[in-house]
Amino acid sequence: MALTVNTNIASLNTQRNLNNSSASLNTSLQRLSTGSRINSAKDDAAGLQIANRLTSQVNGLNVATKNANDGISLAQTAEGALQQSTNILQRMRDLSLQSANGSNSDSERTALNGEVKQLQKELDRISNTTTFGGRKLLDGSFGVASFQVGSAANEIISVGIDEMSAESLNGTYFKADGGGAVTAATASGTVDIAIGITGGSAVNVKVDMKGNETAEQAAAKIAAAVNDANVGIGAFSDGDTISYVSKAGKDGSGAITSAVSGVVIADTGSTGVGTAAGVTPSATAFAKTNDTVAKIDISTAKGAQSAVLVIDEAIKQIDAQRADLGAVQNRFDNTINNLKNIGENVSAARGRIEDTDFAAETANLTKNQVLQQAGTAILAQANQLPQSVLSLLR
């Protein structure tokens with residue numbers, strides 16, 4: 001190698017190596033101080049792109065978890081209100097059964113009905129005031145809401161809540177489309193009544209009548225006999241008129257027939273021309289009737305019996321809605337568990353890409369520190385090489 005003064009190759013080479021070790025030392029210091037292996041795109045362009053995508057997914061999963069928790073809270077709010085509505089309906093049912101009892105006077109039934117009216121208002125109040133985040137849940141305006149429970153678009157769970165006011169809660173039962181009149185007994189005898197509905201059992205009911213009974217007494221006896229038959233039909237006497245109500249779910253095409261047969265004259269013991277109480281057919285068919293909880297009136301025994309049927313159906317409606325809300329809460333719970341699992345694994349993958357390996361980076365730091373110190377010492381010696389030319393000039 002030529003001995004020159006203007007160009008010090010050894011010094012230039014040492015400077016280059018010293019710059020490289022200094023740059024590596026700065027990189028190690030930055031990685032150790034930030035905890036991140038990728039601090040700019042130049043550190044790992046492809047890794048930066050992948051890590052950013054994974055970061056977006058992790059952030060989305062965290063938001064989705066919060067959204068799912070909001071969904072659980074909303075469902076719990078609605079379900080709690082429906083529990084109270086169920087309690088109210090159970091109380092109304094108790095009052096209806098109490099009113100249906102024959103020991104109650106008209107004034108007692110009126111008092112019982114007064115409490116029912118207050119409970120109807122409370123049902124409406126719960127429906128109108130149950131809110132979550134300012135949004136009403138049970139007044140019918142909620143409809144169906146979608147909860148974003150994923151890190152990508154359109155990963156949703158839909159929750160629907162129906163109206164649960166007293167007016168919307170309804171029950172179906174079958175009411176005879178007409179009433180039958182009963183005439184007073186003119187002779188003692190037996191009234192034979194064939195009663196039943198389609199899809200249910202049918203029985204013959206025999207009612208013994210006395211010759212001196214009024215039409216009202218005869219009607220009460222016939223109604224009691226029908227009720228005792230327990231074939232799913234309720235009979236109610238009002239004066240000399242009998243009306244019928246069938247339980248919800250029974251076929252409305254059924255018919256009731258009431259006819260006098262085999263009348264026996266009490267004083268002769270033989271069949272004759274005298275008649276016991278005359279009964280005209282109460283109904284030839286049932287008409288399907290839909291009543292709401294808001295229309296319940298238990299001021300009469302007949303109304304109380306119908307109220308029980310309506311309330312039973314209303315409780316079924318609420319139970320169905322509560323079951324849906326319970327199911328969606330379980331779904332949200334499972335979704336949250338899955339989101340947490342995904343988030344954990346995605347975070348681990350991102351960490352492997354962008355996090356600093358402190359063991360390896362500390363080793364790099366030590367190496368670069370030694371190289372920098374050595375390079376500085378060697379550079380000092382390299383810079384002294386041109387001075388050797390002076391010995392040739394002496």
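In case you wondered, yes, glycine gets a Cβ from its N, Cα and C as well.
Those substitutions? Not in this structure, it's all original residues.
Under natural variants, Swiss-Prot gives VAL116 to Ala with this note: In strain: PAK. The 10 Å shell around the Cβ of VAL116 (variant position) contains 25 further Cβ atoms across the protein chains shown. Secondary structure at VAL116 (variant position), as computed by DSSP, is helix.
Under the heading of natural variants, Swiss-Prot lists THR280 to Ala and annotates it as follows: In strain: PAK and 170018.
The DSSP secondary structure for PHE332 (variant position) is helix. Contacts of PHE332 (variant position) defined by a Cβ separation under 8 A and a same-chain sequence distance of 6+ are given as ALA68, ASN69, GLY71, ILE72, ALA75, PHE147, VAL149, ILE157, in order along the sequence. According to Swiss-Prot, the naturally occurring change PHE332 to Ile is described as follows: In strain: 5939.
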